[in-house]
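Copied from Swiss-Prot, the annotated features are:
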BINDING   16-24, 74-78, 133-136, 163-165  GTP binding site
MUTAGEN   G19 to V  No binding of GTP and GDP
MUTAGEN   T41 to S  Increased rates of GTP binding and GDP dissociation
MUTAGEN   A76 to T  Increased rates of GTP binding and GDP dissociation
MUTAGEN   Q78 to L  Increased GTP dissociation and decreased GDP hydrolysis
MUTAGEN   N133 to H  Increased rates of GTP binding and GDP dissociation
Amino acid sequence: MSDGDYDYLIKFLALGDSGVGKTSVLYQYTDGKFNSKFITTVGIDFREKRVVYRANGPDGTVGRGQRIHLQLWDTAGQERFRSLTTAFFRDAMGFLLLFDLTNEQSFLNVRNWISQLQMHAYCENPDIVLCGNKSDLEDQRAVKEEEARELAEKYGIPYFETSAANGTNISQAIEMLLDLIMKRMERCVDKSWIPEGVVRSNGHTSTDQLSEEKEKGLCGC
């Protein structure tokens with residue numbers, strides 16, 4: 001896809017404590033590489049990737065491909081940047097929430113991050129995918145998979161164990177998040193929840209596009 005040749009521009013936000021591997025995960029997704037020497041993110045950074053999204057119909061058939069320009073925003077996890085980070089919550093449509101499988105405190109802080117999202121995101125029930133990162137460091141694991149899955153089930157969100165080092169489940173986690181977002185847009189009658197930054201390449205907002213489609217149900221917020 002060339003510049004501007006897409007159907008939707010969608011922003012995702014990666015968040016979690018400092019050092020959980022947000023930058024490395026996004027870099028692995030966009031570039032297919034692992035860099036162990038990344039310095040701690042200061043403020044906000046982002047990466048981009050073009051993908052084609054195809055929804056499965058109720059009969060199992062694959063729908064028309066939607067060309068998606070993903071902006072993947074990388075946030076600082078340090079407390080001193082928290083006010084800057086939360087300012088970006090409302091403009092994002094989906095959230096990749098990471099913790100470090102070798103750091104129990106980063107897992108315990110997941111509840112705090114979800115509380116922040118419930119307060120500052122576009123609605124109280126935003127689309128979130130939880131990722132336990134650094135699954136390749138099994139001998140250093142401090143968080144049991146059962147614990148993480150139980151927490152994810154409590155909040156009704158998907159859970160993946162990922163590795164930026166070898167790429168395990170990173171594409172699957174982001175594709176799951178995109179699928180949740182696209183399905184939410186399809187079923188919403190009230191389009192006011194959609195952040196203004198979600199635009200079509202022809203200059204129309206996603207709200208303009210969706211208002212032309214058949215209304216299928218209420219928004220899940």
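Even glycines carry a Cβ here, placed using N, Cα and C.
Here the original residues stay in place, and none of the substitutions has been built in.
DSSP classifies G16 (GTP binding site) as coil under the three-state reduction. The recorded positions listed here are G16, G19; among them, G16 has the most other Cβ atoms within 10 Å of its own Cβ. K134 (GTP binding site) falls within neither a helix nor a strand when secondary structure is assigned with DSSP, and so counts as coil.
A 10 Å cutoff on Cβ-Cβ distances gives K22 (GTP binding site) a total of 29 other Cβ atoms nearby, all chains included.
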